[in-house]
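Engineer: Here it is, the structure, as structure tokens.
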Amino acid sequence: MQNAESWFKKYWHLSVLVIAALISVKLRILNPWNSVFTWTVRLGGNDPWYYYRLIENTIHNFPHRIWFDPFTYYPYGSYTHFGPFLVYLGSIAGIIFSATSGESLRAVLAFIPAIGGVLAILPVYLLTREVFDKRAAVIAAFLIAIVPGQFLQRSILGFNDHHIWEAFWQVSALGTFLLAYNRWKGHDLSHNLTARQMAYPVIAGITIGLYVLSWGAGFIIAPIILAFMFFAFVLAGFVNADRKNLSLVAVVTFAVSALIYLPFAFNYPGFSTIFYSPFQLLVLLGSAVIAAAFYQIEKWNDVGFFERVGLGRKGMPLAVIVLTALIMGLFFVISPDFARNLLSVVRVVQPKGGALTIAEVYPFFFTHNGEFTLTNAVLHFGALFFFGMAGILYSAYRFLKRRSFPEMALLIWAIAMFIALWGQNRFAYYFAAVSAVYSALALSVVFDKLHLYRALENAIGARNKLSYFRVAFALLIALAAIYPTYILADAQSSYAGGPNKQWYDALTWMRENTPDGEKYDEYYLQLYPTPQSNKEPFSYPFETYGVISWWDYGHWIEAVAHRMPIANPFQAGIGNKYNNVPGASSFFTAENESYAEFVAEKLNVKYVVSDIEMETGKYYAMAVWAEGDLPLAEKYYGGYFYYSPTGTFGYANSQWDIPLNSIIIPLRIPSELYYSTMEAKLHLFDGSGLSHYRMIYESDYPAEWKSYSSQVNLNNESQVLQTALYEAVMRARYGVSPTMGTQEVLYKYAYTQLYEKKMGIPVKIAPSGYVKIFERVKGAVVTGKVSANVTEVSVNATIKTNQNRTFEYWQTVEVKNGTYTVVLPYSHNSDYPVKPITPYHIKAGNVVKEITIYESQVQNGEIIQLDL
């Protein structure tokens, strides 16, 4: 019994760590299981699919991997900034489990981020223990397991991205660096050069190296550690630090990290902060040299050099400041590109223009209206944000009293992470560790002051005096920190994201039914040369074509369809209209087909993929990228729908025109300009009004309208509209926007009421497929003479999709000099499942003629004479 009690006293923390790990497994693996292992093995988000692509290619070519990918950002190709750590970790795991492609490989990869999230309790424990104590460390390890928000979402089953490993290795680097410092401080050089002592900074160097190999911009840990040293030297009279051993630990750490990075340092032509280039190597080596210079300054200080030259105690801090200024100045003079790259890191906290439409880039504490909010703080950290802030303030107060170097270092890190968080909400997954560590400090102090630790000690045999009232209060505070945080995490962990079935089915169809599938599948697994520049189109070994969609979907198109997307989630291929740059934004927001054709011709577009999100919510992002700034996108939007107290549904140009006490539908209705864009004509109008684009595939309906279809006739416009209005009003009562399928219906309703007569393209008020694929074709050219009094010619045909939905294709052209010319994209004998089920009806005045178009005529742009 005594042995068991003794063991528990010594290793009690292990039981808490095991409990934390089990809770983490529940949140990260068990909760989202059914959303990942479903109709396929569904990886989350976008970037995990690109890792899947890289890992599949690496397994095929092991141990070689690609550093340039001509399969994306077509036709130029992209340099690959996804680091080797996760690529090789996933490849080795796939090889070990004989899962080298497809669903079996994705099943293995799905567990990697969750494992990283579970293991994160260890570096958080280490870091907290080295700065505070074991009790706070155990609490921090428990808290990091239940932090909700970005950290949870990026360490959940299926989300195989490097983000969890960024956070993991950054905290590991800080923890092992401070561990090395704590083990070295107070010892002479001969003792610290022993194998056991040297192991500490070597391990720290390995963790920094792995951090950079997980994320190319991970070199930022070097200036953070140098900042630790800078303040330790500048505040030498205040901070209690063993500066000599601190400098030596840094020298060894940076040297080892440079060696770890060295094999991957030359995979990009030039310097870059994100691609694997010599830049990171120079930062790490330069940091080692700077640390060595700090060591030399401290040696001079020890022998009284600064006193002898008349500088006194201010000499050493002054020397450090001068050295820092000289180094920065030399960088700007000798290598301005290097310095510019270094300073570019600062821009991550000041996103502008289109970048502000990226969800993970938007400033953390502000709404899109510019209002300050703490909503994100609650969603991403639960109660731990507030406990963490209290912990930071307490730590700052305690530092002023104790003057501890590790505590100062941790505060510098916390401040740096807070600044990053302020600028971009994506850095919430970094700040999670800050909130856990400092919440643990705050709770540990509370537990100590309120006798909870005494009560726990009494439970295993101690006889401490305590106040049960205090203990109860401590438990209440613990509950306030833990319970709401866990409840949030539990609610957020049930869904892992990723492509829905409509998207997956559409891209699987594309892979199997668009030209040259075998060539693309073979080329997908090859190694590619890395060009010196990607400013010019890549030289492909066979005739290729591009697929244009919004950048969110580029990785899915590449990984699932094995086709070449023009835009991708690296924000490549987006383009703009203000500088006339061909790309996805300039294509989809094009206000006429001729401009869209200019873009498509430049980028060799063959297929267009649109979804209901691009048609509705994501259109705003496309407009901002195209126009260059948030306010400039407003021209695509008009007024609002409302439900009045008298029970009528109305439209108002502004909120000021809405009757008092009305329910405002939280949905901006598009302006006339929107309805003239390519995105509207493709998805909303099903291609009506277009000459060179035809639908070839339609996915199933959005989920909500698929469920409505059991009670509503989707061909009955009145029933569809009433259902949409009812849903919109019911959701508006709670301030919630209509579902996307309903937004489409309301967009169509607004068009019929406001703009249809002027624009002349009839639209049926009905939902349609979530994803649509269009083919760009030359089109059959039908031309002929008309009567003298005819000013326009209209064409229509009924089209039936693979979902058995029918719609009317319409096009109207002007008559010039008694002659009309219309280009028709659909053929009646197409191999694609979407095709006309009636002849084209061509009408000029009172004359109507029918015509059947053949696939060869559409593909070759043949001219057909038909006088009216």
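Quick reminder: no glycine exception, Cβ is built from N, Cα and C everywhere.
Just the original residues are modelled here, none of the noted substitutions.
From Swiss-Prot, here are the annotated features:
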BINDING   Asp47, Asp161, His163  Mn(2+) binding site
BINDING   His81, His162, Arg426  glycophospholipid binding site
MUTAGEN   Asp47 to Ala or Asn  Complete loss of catalytic activity
MUTAGEN   Asp47 to Glu  Reduces catalytic activity by 80%
MUTAGEN   His81 to Glu  Complete loss of catalytic activity
MUTAGEN   Asp161 to Ala  Complete loss of catalytic activity
MUTAGEN   Glu360 to Gln  Reduces catalytic activity by 70%
MUTAGEN   Arg426 to Lys  No effect
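A description of the local structural setting of each listed feature is requested, covering burial, neighbours and distances.
Structural biologist: Applying an 8 A CB threshold to same-chain residues 6+ apart, the list for His163 (Mn(2+) binding site) reads Gln150, Arg154, Ser155, Arg426, Tyr429.
Neighbour count (other Cβ atoms within 10 Å of the Cβ, all protein chains): 27 for His162 (glycophospholipid binding site).
According to DSSP, Asp47 (mutagenesis position) sits within a helical segment.
Shown in sequence order, Phe82, Asp161, His555, Pro569 are the residues of the chain, 6+ apart in sequence, with a C-beta less than 8 angstroms from the C-beta of Asp47 (mutagenesis position).
Around the Cβ of His81 (mutagenesis position), a 10 Å sphere holds 19 further Cβ atoms from the protein chains shown.
Under DSSP, Asp161 (mutagenesis position) is assigned to coil, being neither helix nor strand in the three-state scheme.
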Engineer: If you draw a 10 Å sphere on the Cβ of Asp161 (mutagenesis position), how many other Cβ atoms land inside?
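Structural biologist: Neighbour count, Cβ to Cβ under the 10 Å cut-off: 23.
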Engineer: What's the CA-CA gap between His162 (glycophospholipid binding site) and His81 (mutagenesis position) in angstrom, rounded?
Structural biologist: 11
Engineer: Write out, in the order they occur in the sequence, the residues of the chain not among His81, His162, Arg426 that have a C-beta within 8 Å of the mean position of the C-beta atoms of the recorded glycophospholipid site.
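Structural biologist: In sequence order, the nearby non-listed residues are Asp47, Phe82, Asp161, His163, Glu166, Trp215, Ala217, Ile274.
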Engineer: DSSP three-state call for His81 (mutagenesis position): helix, strand or coil?
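Structural biologist: Coil, per DSSP.
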Engineer: Taking 10 A as the limit, how many CB atoms besides its own sit near the CB of Arg426 (mutagenesis position)?
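Structural biologist: Taking every protein chain into account, the count is 19.
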Engineer: Could you check what DSSP calls Arg426 (mutagenesis position) once collapsed to helix, strand or coil?
Structural biologist: helix
Engineer: Using the recorded Mn(2+) site (Asp47, Asp161, His163) as reference, state which further residues of the same chain have their Cβ within 8 Å of the centre of those residues' Cβ atoms, listed in sequence order.
Structural biologist: Gly45, Pro48, Tyr51, Arg154, Phe159, Asn160, His162, Ile164
